[in-house]
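Read the structure below first, then the notes.
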Amino acid sequence: MQGKNNLSCRPDTEDNEELFVDDQLLSPIGDSKNTSSFIYLGNPISFHEYNYDETMVSPENVKTAIAGSAKDHETCRGFKKTGTTSYKDFVFSRDYTNWTPTFWVLLSQLIDEFLKESELNFVAARDLLIKTKRLPKPFNNLLIQFQIQVPNVSRRTVYRHLKGYFNIPGYERFQYVKKASSGSWGANDIITLEKEIAMFKKKKNWSDEQFLQYVWSDNHRDEMKTLYNCLYELIDRDKKSIYNYLRRKYNPFKKKCKWTIEDEAELKKLVEKHGTSWSLIGKLSNRLPMHCRDHWRDYIQPGEINRSPWTIQEKEKLIKTVNQYLQSNPSSPIQWSLISKNMRNRHRHHCRWKYYTLISRDIHNSSPFKLGDSIWLIERMMDLNVAEERMIDWKCLSEYANHLWTADACKSHFERIKKTLFIDGLSTFSDTLIHLHKMLNSSPEETYISNLHDSYTAFSNADDLC
């Protein structure tokens, strides 16, 4: 028997052997004689077969990999009997796989099964996840079941998306989105797109490699135009969004995100020769044109970035510069590259982060909303009689409140109300407001405290509010 700090095998029966790490049994998943998947301290791990070289290796790589910090497929060797005389060597691996719509389908199925078996409803399960940062015990088996089917996704990644599915505050970027007409693509839209592309390739008898080439080729415009029009009919996105997504996801360029010193030198030469013709530069450097553009703009063009603490003068200049831009371009998003030029050696990402940090401080420093204020805000939004949330005039609401709260503070508080009361799935924005108003008014009357009025009765008449 091997000592501690070793990955070892121990005889179990004549036909099988048990695998241990630091005297912790690796429990086999499925058929113990043929499986290459095990559970170690509650974590599913997988092994791939290689030639056996009779080398015993410390299991530290296994522990590191399970902790989520494995790099470049760190290797450990274990032993499992596959016959009476031959042994195999196994390599633990974890890919850094992007979260896909297929993973959402699997996770949502497992969540549905979990809720049925545990007899918890959605709200009760959400409350369990909110109470603690660690994974509650009832959810442990759910994560194990997911990783059995998708072993190359880390436990941490699954847990984050689990919290996102239940709309836990702070995990908004991991939330499940079925459909979205703008911004990040919804899971259902991506599944629809991938199915349609698979059918299209089969109909045209194109290989995967051919399809990648044709997406970026000028010689198959008619065929690709047919595909784009079909996707436009099926997916609630504009044609430009579909076109850009397809070219990002399906491209023949071999080089990805890593840049060497030689790659940067080559990019400088190409820009000197061809200017900002990023499509041409992308083809010549075998990279996505947008990757070339972004790397040039973010790392080469700015020169030496100023990373010192922001001075008071710089903060004031940043606020002034952004406000001037918004006044000149009220309907367009902020072009942070232009803001960065005015701030000299400040990176555009740093300018963006600092601006929103300063704005959020103004929001937090305003008077806190009380229950009566929340009801007042919902009623004012109902009075605006708009069909969608994006049509709300937050500046108008701020004026109604005599600027007690800024427009951004009103908007942020409304988002907080929706998350707190868990509003999802209502058909119209009007239904959402009515439902929120009803829920807020269900509280005891003595809690109806307001910054704007002495008591709730002071604004019970809607005609007297403005």
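In case you wondered, yes, glycine gets a Cβ from its N, Cα and C as well.
So, quick note: what you're seeing has the original residues, none of the substitutions.
As the structure is a computational prediction, the values presented were derived from the model and not from experiment.
Annotation source Swiss-Prot lists domain 'HTH myb-type 1' at 251-304, citing sequence analysis. What Swiss-Prot records for 305-363 is domain 'HTH myb-type 2', and it gives sequence analysis as the kind of evidence. Quoted from Swiss-Prot for the published mutagenesis Pro136 to Leu: Abolishes wild-type barrier activity and induces a faint new barrier signal of inversed polarity. Mutagenesis annotation in Swiss-Prot: Gly183 to Glu, described as Abolishes barrier activity; the structure shown retains the original residue. Among the mutagenesis experiments that Swiss-Prot reports, Ser340 to Phe is described with the note: Strongly reduces barrier activity. Swiss-Prot gives this note for the published mutagenesis Met343 to Arg: Strongly reduces barrier activity.
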Using a 10 Å radius around each Cβ and all protein chains in view, which of these mutagenesis positions has the most neighbours: Pro136, Ser340, Met343?
Ser340
Do you know offhand how many angstrom separate Met343 (mutagenesis position) and Pro136 (mutagenesis position) by C-alpha?
47
Using C-alpha atoms only, work out the spacing between Pro136 (mutagenesis position) and Ser340 (mutagenesis position) and round it to an integer in Å.
45
In the three-state DSSP scheme, Met343 (mutagenesis position) belongs to coil
Summary of DSSP states over the domain 'HTH myb-type 1' (251-304), given as helix, strand and coil counts:
34 helix, 0 strand, 20 coil
Mind tallying the domain 'HTH myb-type 2' (305-363) by DSSP state, helix then strand then coil?
40 helix, 0 strand, 19 coil
